[in-house]
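Now, the feature entries from Swiss-Prot:
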type    : residues     : note
VARIANT : PRO2 to Ser  : In strain: Isolate IBV-EP3 and Isolate Vero cell-adapted p65
VARIANT : THR71 to Ile : In strain: Isolate IBV-EP3 and Isolate Vero cell-adapted p65
Amino acid sequence: MPNETNCTLDFEQSVQLFKEYNLFITAFLLFLTIILQYGYATRSKVIYTLKMIVLWCFWPLNIAVGVISCTYPPNTGGLVAAIILTVFACLSFVGYWIQSIRLFKRCRSWWSFNPESNAVGSILLTNGQQCNFAIESVPMVLSPIIKNGVLYCEGQWLAKCEPDHLPKDIFVCTPDRRNIYRMVQKYTGDQSGNKKRFATFVYAKQSVDTGELESVATGGSSLYT
């Protein structure tokens, strides 16, 4: 009979393996902690992009581990649990792509594939430029500001513009809805009276429909910049 090799690690081998790779494990966990804790669109777009890549990798990694668990189950109960968890992971991953593609068709923004949220804010400036930004939910009020000639919304840098470039309506899109916000108040000028230096706009949620942003674009340069 052929010799069978036992590939199971005993306690001492496990400790030795951990000692050899503990520095790598520490560095890897520290990297994940920094990315997940400090990866915000309002702080650093580079770290936020790395965070998105890490989150995107979690689902395929989870599915791969689930397939391995199904291939090498510890027992019958473990096989059933592995199948259920793997199917759930696959359905969740497919559902994410379906919702993201639907949102992309509505607003034509790569923010649609943001795994942290299911909504994208869009401001169609009167000069034809479209500014998209990540938003976690659909709020009742949005307050974009212009500071030193730069437009910000939800704390995110969007574009250089003038107060006159802000439209009457802005939008927050979800996979199945387009939420329309109407400008209800506008404050311009700072303490020095410079109206181009600082401006605050208040938009209140006005209505909801199923339209796409393309249907409200009129002239100007490319809508999807």
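Just so it is clear, glycine is given a Cβ too, placed from its N, Cα and C backbone atoms.
The secondary structure of THR71 (variant position), as reduced to three states from DSSP, is helical. Within the same chain, no residue at least 6 positions away from THR71 (variant position) has a Cβ under 8 Å from its Cβ.
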